[in-house]
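One structure below.
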Amino acid sequence: MEVCNCIEPQWPADELLMKYQYISDFFIAIAYFSIPLELIYFVKKSAVFPYRWVLVQFGAFIVLCGATHLINLWTFTTHSRTVALVMTTAKVLTAVVSCATALMLVHIIPDLLSVKTRELFLKNKAAELDREMGLIRTQEETGRHVRMLTHEIRSTLDRHTILKTTLVELGRTLALEECALWMPTRTGLELQLSYTLRHQHPVEYTVPIQLPVINQVFGTSRAVKISPNSPVARLRPVSGKYMLGEVVAVRVPLLHLSNFQINDWPELSTKRYALMVLMLPSDSARQWHVHELELVEVVADQVAVALSHAAILEESMRARDLLMEQNVALDLARREAETAIRARNDFLAVMNHEMRTPMHAIIALSSLLQETELTPEQRLMVETILKSSNLLATLMNDVLDLSRLEDGSLQLELGTFNLHTLFREVLNLIKPIAVVKKLPITLNLAPDLPEFVVGDEKRLMQIILNIVGNAVKFSKQGSISVTALVTKSDTRAADFFVVPTGSHFYLRVKVKDSGAGINPQDIPKIFTKFAQTQSLATRSSGGSGLGLAISKRFVNLMEGNIWIESDGLGKGCTAIFDVKLGISERSNESKQSGIPKVPAIPRHSNFTGLKVLVMDENGVSRMVTKGLLVHLGCEVTTVSSNEECLRVVSHEHKVVFMDVCMPGVENYQIALRIHEKFTKQRHQRPLLVALSGNTDKSTKEKCMSFGLDGVLLKPVSLDNIRDVLSDLLEPRVLYEGM
């Protein structure tokens, strides 16, 4: 009998039960072996896993458990001791690994629980971030709507368009049932329904501004929910409505524009507001959200700014229209003034010509009478007539000069002259009158005063004569002193600053008298044309009141200044003026040529047999001019028209006197035709002299452009015509008196 080293099963075998256990252990073993493989796979795929050793222990535990189940398959039947030993070893290892894993889990489980806590924290954080993102999206959406509404509002500067656009865009953006704007009335005591969303022309009814709901809204800058039944919220019929929509109201500031007065705008002596009311659709559960209220508040502020801009634009356009109307009126006034000035100048020109013609006869005949044998009484009368005529001629020249000064047509005629000689000539002219009144006159010229200067000699002499003449006229006793010096800085004329250079200097002339003096309050009137103060003179003193007015304008034209100083009535006065003069750079020889009318050679004085042609449309003037020439020994032929002059003139005539004040320009063109007539015999062409009553510079320039040889200003005396003939026959071109 063979011996078997086997172990019998512990209980009798049941074939069916054994099969189920066998199959179960097999699948348990397969599961235990597959779980570690899956864990190893996922751990390798995971980039971060903090419990790798625990996983190794857990895997070993599972593998050993699977091994015990697999070995247990051989224990259901008779098996050898080796199988039992293997089974025991596997269970011991499984027990060790299981205990180690259990001990390790004591430390791992709290960490695993904290992971869950972190997960919950992260979920809460994520939910909070989602809420914040929703708020940001809401704010962004609100901002987008605000920008869109602002763009629509700012796209125009018309007040009515702004308000209507605001209501339309708010109604579209917020899906409103109604939106309205209440504007304060002019008195500010009521609110008037001015604009609504659904009605183009709302019924204009008002509510008192002292309503509690209005005070509540005006008391805060936030949008306020109000009752749908409040007076300002009754915008649409409520019949048939189950539930009215929620209503909010917000104030719209009307910005104070201190520099503008806007029509149809409330008086803004105190802070004023308009009221904007917004209603959600009725019969709906919709409510106002915070971001919608914020949108309404921002839009209200934007509307306030846009309204202020529109108001400024309206006032600017109104001011522009007013300015355009004023400009049109000013332009019309300017044209009328220019027309009046032209009419005045034309009138003065005509009157000048018409008055100079009889004066020409008076002065000419008086000068002829002076050449005859007269008794002392007759000579005195003739001299009186001549002086009165010359005074009248001077007055006419003053009026014409003033007219040209005022319209800016008068210009200075600059030239080099002897300044010292000019002062001496002025004294020579004034001394006869001063001697009669027993008034001594002294002339003081500063040592550094230049002798030869560049300026308008005639106008400077006229200024000095006017001022010195006034000193003589209004002084009954005492003395008169004339001082000339180079101007230095003077603080008394605060608005006039002297800036001399190497090419010019400022001449100061002081005329001091011991006459009647001037009341200080009358000094500002002195330089007013046609003005004579009672303290200064009476009408018996003579004069037109133009002398100082013209002198002031001449001084201004010479870039100077003039003023008068007086301590009061009976204390005399001092007239002071500064004028700008150029410093002459000419040589001594050329300077000597600037000395006025000092003949260097004997002048012609015998004109016997000189054939002269006189053309003048005025019979009296023609006769007087002929008489002067005949008295000088000339053989005179007279004509009354241009055609007759052109037909009569011949090479026998040495001089032709022609009146250029005749109507039209033919009187100038006749000079050109005379030049053409003598083209082949230029040396036989007669000298052409213009007789003119116009003292302006344009007459002289026109005469030069038409080829005339000289100009003689009416009225003409015997000495004038003698000097002209002498100068022409030397020969040299003369433009006398211009």
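Glycine residues also receive a Cβ, built from the backbone N, Cα and C atoms like all the rest.
Among the sequence features in Swiss-Prot, the mutagenesis site Cys4 to Ser is noted as follows: Prevents dimerization but not ethylene binding.
Looking at Swiss-Prot, the entry for mutagenesis of Cys6 to Ser says: Prevents dimerization but not ethylene binding.
A simple way to gauge crowding: the CB of Ala31 (mutagenesis position) has 13 other CB atoms within 10 angstroms, across all the protein chains here. In Swiss-Prot, the entry for mutagenesis Ala31 to Val states: In etr1-3; ethylene insensitivity. The structure shown retains the original residue.
Where Swiss-Prot documents Glu38 to Ala as a mutagenesis experiment, the accompanying text is: No effect on ethylene binding. A helical conformation is recorded for Glu38 (mutagenesis position) in the three-state DSSP classification. Long-range neighbours of Glu38 (mutagenesis position) (same chain, six or more residues apart, CB within less than 8 Å of its CB): none.
Taking all protein chains in view, 20 other C-beta atoms sit within 10 angstroms of the C-beta of Ile62 (mutagenesis position). One mutagenesis experiment catalogued in Swiss-Prot, Ile62 to Phe, is accompanied by this note: In etr1-4; ethylene insensitivity.
Here the residue is the original one, but Swiss-Prot notes a mutagenesis experiment at this spot, Cys65 to Tyr or Ser: In etr1-1; no copper binding and ethylene insensitivity. When secondary structure is read from DSSP and collapsed to three states, Cys65 (mutagenesis position) falls in the helix class. Cβ-based neighbour count (10 Å, all protein chains) for Cys65 (mutagenesis position) stands at 21.
Per Swiss-Prot, the feature Cu cation binding site maps to Cys65, His69. For His69 (mutagenesis position), the same-chain residues 6+ apart in sequence whose C-beta sits under 8 angstroms from its C-beta are Asp25, Phe26, Ile28, Ala29, Tyr32.
Among the mutagenesis entries in Swiss-Prot is His69 to Ala, noted as: No copper binding and ethylene insensitivity.
According to Swiss-Prot, the mutagenesis experiment His79 to Ala carries this note: No effect.
Taken residue by residue with DSSP, Met87 (mutagenesis position) is part of a helix. For Met87 (mutagenesis position), the same-chain residues lying six or more positions away in sequence with a CB closer than 8 A to its CB are Thr68, Ile71, Asn72, Thr75. Swiss-Prot documents Met87 to Ala as a published mutagenesis change and attaches the note No effect on ethylene binding.
Taking the Cβ of Cys99 (mutagenesis position) as reference, no residue of its chain lies under 8 Å away while being at least six apart in sequence. Here Swiss-Prot describes Cys99 to Ser as a published mutagenesis experiment; the accompanying note says: No effect on dimerization or ethylene binding.
Reduced to three states, the DSSP call for Ala102 (mutagenesis position) is helix. According to Swiss-Prot, the experimentally introduced change Ala102 to Thr is described as follows: In etr1-2; ethylene insensitivity.
Every protein chain shown contributes to the tally, and the Cβ of Met104 (mutagenesis position) ends up with 15 other Cβ atoms within 10 Å. Under its mutagenesis entries, Swiss-Prot includes Met104 to Ala with the note: No effect on ethylene binding.
Here Swiss-Prot flags 158-307 as domain 'GAF'.
Under its mutagenesis entries, Swiss-Prot includes His353 to Glu with the note: Reduced affinity toward EIN2.
Reduced to three states, the DSSP call for Leu548 (ADP binding site) is helix. Its Cβ placed at the centre, Leu548 (ADP binding site) has 24 other Cβ atoms within 10 Å. Under the heading ADP binding site, Swiss-Prot lists Asn470, Ala471, Val472, Lys473, Asp513, Lys529, Ser544, Leu548, citing a large-scale study or a structure entry as support.
Taking the Cα atom of each, Ile62 (mutagenesis position) and Ala31 (mutagenesis position) are about 9 angstrom apart. Following the DSSP three-state reduction, the secondary structure of Ala471 (ADP binding site) is helix. The closest partner of Cys65 (mutagenesis position) among the binding-site residues, by CA position, is Leu548; the full candidate set was Ala471, Lys473, Asp513, Leu548. Secondary structure of the domain 'Response regulatory' (611-729), assigned with DSSP and counted as helix (H, G, I), strand (E, B) and coil, comes to 55 helix, 25 strand, 39 coil. Taking Ala31, Ala102, Met104 as the mutagenesis positions under consideration, the smallest Cα distance to Leu548 (ADP binding site) is found for Met104. The closest partner of Val472 (ADP binding site) among the mutagenesis positions, by CA position, is Met104; the full candidate set was Ala31, Ala102, Met104. Look at the recorded positions Ala102, Ala471, Val472 and count other Cβ atoms within 10 Å of each Cβ; Ala102 has the fewest.
Of all Cβ atoms in the protein chains displayed, 18 besides its own lie within 10 Å of the Cβ of Lys473 (ADP binding site). Within the domain 'GAF' (158-307), the DSSP-based counts of helix, strand and coil residues read 44 helix, 36 strand, 70 coil.
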